[in-house]
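*Asks:* Pulled these features from Swiss-Prot for this protein:
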BINDING   Gly66, Pro67, Glu68, Ser69, Ser70, Gly71, Lys72, Thr73  ATP binding site
VARIANT   Ile138 to Val  In strain: P63
Amino acid sequence: MSDDKSKALAAALAQIEKSFGKGAIMKMDGSQQEENLEVISTGSLGLDLALGVGGLPRGRIVEIFGPESSGKTTLCLEAVAQCQKNGGVCAFVDAEHAFDPVYARKLGVKVEELYLSQPDTGEQALEICDTLVRSGGIDMVVVDSVAALVPKAEIEGDMGDSHVGLQARLMSQALRKLTGHIKKTNTLVVFINQIRMKIGVMFGSPETTTGGNALKFYSSVRLDIRRTGSIKKGEEVLGNETRVKVIKNKVAPPFRQAEFDILYGEGISWEGELIDIGVKNDIINKSGAWYSYNGAKIGQGKDNVRVWLKENPEVANEIDAKIRALNGVEMHITEGTQDETDGERPEE
């Protein structure tokens, strides 16, 4: 570059920094880049691996969508529990007015430390979310759900009034404001969304999500969660078999998927995932019905091994760390937010 061009560029950069602050523009030479993307674990080892970076990326928008009773809120509460365990501060914007503190506590959420808002309108919910994000004091915000973000005009209007595109415009405007603040404050914002059917679709999937297209574009990660079956013991149903597909991923390759069990009253079966993924990665050895680790037998049958791992959390954490290291997705947590319980699952 010639001297004249260099001087002109230096003057322009100085003017930008003077007007908008230091760091408003920078060279991508590596010195200013984050060495590792900070993430918050989903509470599911398989999903952390499928995401390619070890969890949900901070400073980004994530959308989790699926049919009713598929595990959307459970997955979010598991992530909240993981964030709190590492010293994070979380907020839950409950637009559906259906938050269950008893269930959340069973999943390991410290309910007394969780900030809960139950707004009256969609505008109020998104304004609360924006204010929390801009404060810089929140690590994770969950909005449950986009479908329940009802515009004020619709609430104040009469039943049967037409309000075409109001919610989509509301979401589009809010996300334009939120995106920059989310990146600057390194906050994770998770939107839970529902599925609707498009009428008259002959080819392709008739399914779509609520709130227009803005959330699809602004989301760095989109997760499609589905219930694939039931977990039974005799005639008693103990939980759901769940599959999550990574539909969109801006931080790693997309279209991967994870399968795990959600047990009623317990949440995601982390120990069950350790067994399945551990066997797949040759960290746990399986011979017939017997499972062994480091040459020592740890149980006969998956259920017995699951119980054994619950009783021996230090071994479970060791297996988890080995699986993450083998797959190259070790979590990078903000310095200074970890506490002495890091790596341990919340006890029931």
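Backbone N, Cα and C atoms are what each Cβ position is placed from, and that goes for glycine too.
Could you tell me the structural context for the features on the list?
*Replies:* DSSP classifies Thr73 (ATP binding site) as helix under the three-state reduction.
Around the Cβ of Ile138 (variant position), the same chain contributes Val89, Cys90, Ala91, Tyr115, Leu132, Thr185, Thr187, each under 8 angstroms and 6 or more positions distant in sequence.
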*Asks:* At a 10 Å cut-off from the C-beta of Pro67 (ATP binding site), count the other C-beta atoms across all protein chains.
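*Replies:* Within a 10 Å radius of the Cβ of Pro67 (ATP binding site) lie 14 other Cβ atoms.
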*Asks:* When you tally the Cβ atoms that lie within 10 Å of each candidate's Cβ, which of the binding-site residues (Ser69, Thr73) has the highest tally?
*Replies:* Thr73
